[in-house]
Amino acid sequence: MKKTAIAIAVALAGFATVAQAAPKDNTWYTGAKLGWSQYHDTGFINNNGPTHENQLGAGAFGGYQVNPYVGFEMGYDWLGRMPYKGSVENGAYKAQGVQLTAKLGYPITDDLDIYTRLGGMVWRADTKSNVYGKNHDTGVSPVFAGGVEYAITPEIATRLEYQWTNNIGDAHTIGTRPDNGMLSLGVSYRFGQGEAAPVVAPAPAPAPEVQTKHFTLKSDVLFNFNKATLKPEGQAALDQLYSQLSNLDPKDGSVVVLGYTDRIGSDAYNQGLSERRAQSVVDYLISKGIPADKISARGMGESNPVTGNTCDNVKQRAALIDCLAPDRRVEIEVKGIKDVVTQPQA
């Protein structure tokens, strides 16, 4: 039995890689175990009777899972009380100890691991006999364990384990120096295994806001009648307009300058005049800093009059020129996409 136990422990020691059924990284666990404890190599002075080597064993343990590969475990073991009888001496031996081991594992399935524990035990062994009375001894012995662990839930796991402890006692002090093998069934509770909070997908970015701005300037302010050269007053008006355009700062913006005339004169002449006036405005705004590829001119001639038929009965030329003044205009259309800024959620 001893050789079999050692062979199992040595074989399991090779499986020292990631255990998927292990607790989450950097978490604690605690548990308890109960099982069959058997003492080996029990030699007692003056004892020629039966020795009850098989006893009930139990223990409690706690551990810390560093990462999927390695954990550390500390526990208390009650290895059992072993009575013995002989023709001269009758008594009992009992042992208990505190152990510290490194726990290494290997995944079989998502929920099942093979593991091994390697470390040492600080033990105390006591004897009581009708001949020598009470004696005790303390010491440190190596501990080897191997087993399988099954995760019932993320928090609760069960394990089946065989543990071997070498040389518990001093034959000169308590009359024996046995080894111990314990087969146990344990249950553990793992802390901090709750499901991670679901990741809430960020709200989709709001659709960009497309904005269009319109500005209208009177041609009589910009130009002399029947001319396409900007007046100083016209330049001053465009300076103010440029400041407004700069404040808009649209993303991917474009500026269209539309020139209009009144109905006095031929269609062809008015079309050409409206184009020249629109281009004069464009050239000036480019000189102020608007990119040339973002602004264009378009002559609209005498189309889209704003006066309608209000001037139809005006016959004198000077009066008609004054009446049709609203038709002589320059319209500036700014199109662009404005970035929508949302406030972060609290």
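Each residue, glycine too, has its Cβ placed from N, Cα and C.
Swiss-Prot gives this note for the published mutagenesis Ile45 to Asn: Becomes sensitive to phages K3, K4, K5, K3h1, AC3, Ox3, TuII*-24, TuII*-26, partially sensitive to phages TuII*-6, TuII*-60, M1.
One entry in Swiss-Prot concerns the mutagenesis experiment Gly49 to Val. Its note says: Becomes sensitive to phages K3, K4, K5, K3h1, TuII*-24, TuII*-26, M1, Ox2h5, Ox2h20, partially sensitive to phages TuII*-46, TuII*-24, TuII*-6, AC3, Ox3.
Listed in Swiss-Prot as a mutagenesis experiment, Gly86 to Arg is described as follows: Becomes sensitive to phages K3h1, partially sensitive to phages K4, K5, M1. Increased resistance to colicin K.
Among the mutagenesis entries in Swiss-Prot is Glu89 to Gly, noted as: Becomes partially sensitive to phages K3h1, M1. Increased resistance to colicin K. For Glu89 (mutagenesis position), the Cβ neighbour count at a 10 Å cut-off comes to 18, with all displayed protein chains included.
In this structure, Lys103 (mutagenesis position) is part of a beta strand by DSSP. For the mutagenesis result Lys103 to Ala, the note given in Swiss-Prot is Decreased channel activity; channel opens less time and less often than wild-type.
Under mutagenesis, Swiss-Prot gives Lys128 to Tyr with this note: Greatly improves X-ray-grade crystals. When secondary structure is read from DSSP and collapsed to three states, Lys128 (mutagenesis position) falls in the strand class. Cβ neighbour count for Lys128 (mutagenesis position): 17 (other Cβ atoms within 10 Å of its Cβ, all protein chains included).
Looking at Swiss-Prot, the entry for mutagenesis of Val131 to Asp says: Becomes sensitive to phage K3h1, Ox2h5, Ox2h20, partially sensitive to phages Ox2, Ox4, Ox5, M1. Increased resistance to colicin L.
DSSP gives Arg159 (mutagenesis position) a strand state. Listed in Swiss-Prot is the mutagenesis experiment Arg159 to Ala, annotated as follows: Higher channel activity; channel is open longer and more often than wild-type, conductance does not change.
With a cut-off of 8 Å between CB atoms and residues at least 6 apart in sequence, the same chain places Gly31, Lys33, Tyr115, Gly147, Val148, Glu149, Tyr150, Leu185, Gly186, Val187, Ser188 near Arg159 (mutagenesis position), listed in sequence order. Arg159 to Cys appears in Swiss-Prot as a mutagenesis experiment; the accompanying note says: Modifies gate residues, no activity in oxidizing conditions, in reducing conditions activity channel opens frequently, probably forms a disulfide cross-link in channel, grows very poorly in the absence of NaCl, addition of reducing agent (0.05% beta-mercaptoethanol) improves growth; when associated with C-173.
Here Swiss-Prot describes Gly175 to Asp or Ser as a published mutagenesis experiment; the accompanying note says: Becomes sensitive to phages TuII*-6, TuII*-24, TuII*-46, TuII-26, TuII*-60, K3, K4, K5, K3h1, Ac3, Ox3, M1. Increased resistance to colicins K and L.
Within 10 Å of the C-beta of Ser188 (mutagenesis position) there are 21 other C-beta atoms, taking all protein chains into account. Among the mutagenesis results in Swiss-Prot, Ser188 to Gly has the note: Protein is hydroxybutyrated. Reconstituted pores have lower conductance. No longer hydroxybutyrated, unable to form pores; when associated with G-184. The residue drawn here is the original one.
Swiss-Prot lists Arg190 to Asp or Asn among its mutagenesis entries, and the accompanying note reads: Protein is hydroxybutyrated. Using a 10 Å radius centred on the Cβ of Arg190 (mutagenesis position) and all shown protein chains, the other Cβ atoms total 21.
The annotation domain 'OmpA-like' is assigned in Swiss-Prot to 210-338. Taken through DSSP, the domain 'OmpA-like' (210-338) splits into 56 helix, 36 strand, 37 coil.
The mutagenesis positions shown are Glu89, Lys103, Lys128, Val131, Gly175; of these, the one with its CA atom nearest the CA of Arg190 (mutagenesis position) is Lys103. A 10 Å cutoff on Cβ-Cβ distances gives Lys103 (mutagenesis position) a total of 25 other Cβ atoms nearby, all chains included. Taking Val131 (mutagenesis position) as the reference point, the mutagenesis positions whose C-alpha atoms are within 10 Å of its C-alpha, out of Glu89, Lys103, Gly175, are Glu89. Neighbour density for Gly175 (mutagenesis position): within 10 A of its CB lie 24 other CB atoms from the protein chains shown.
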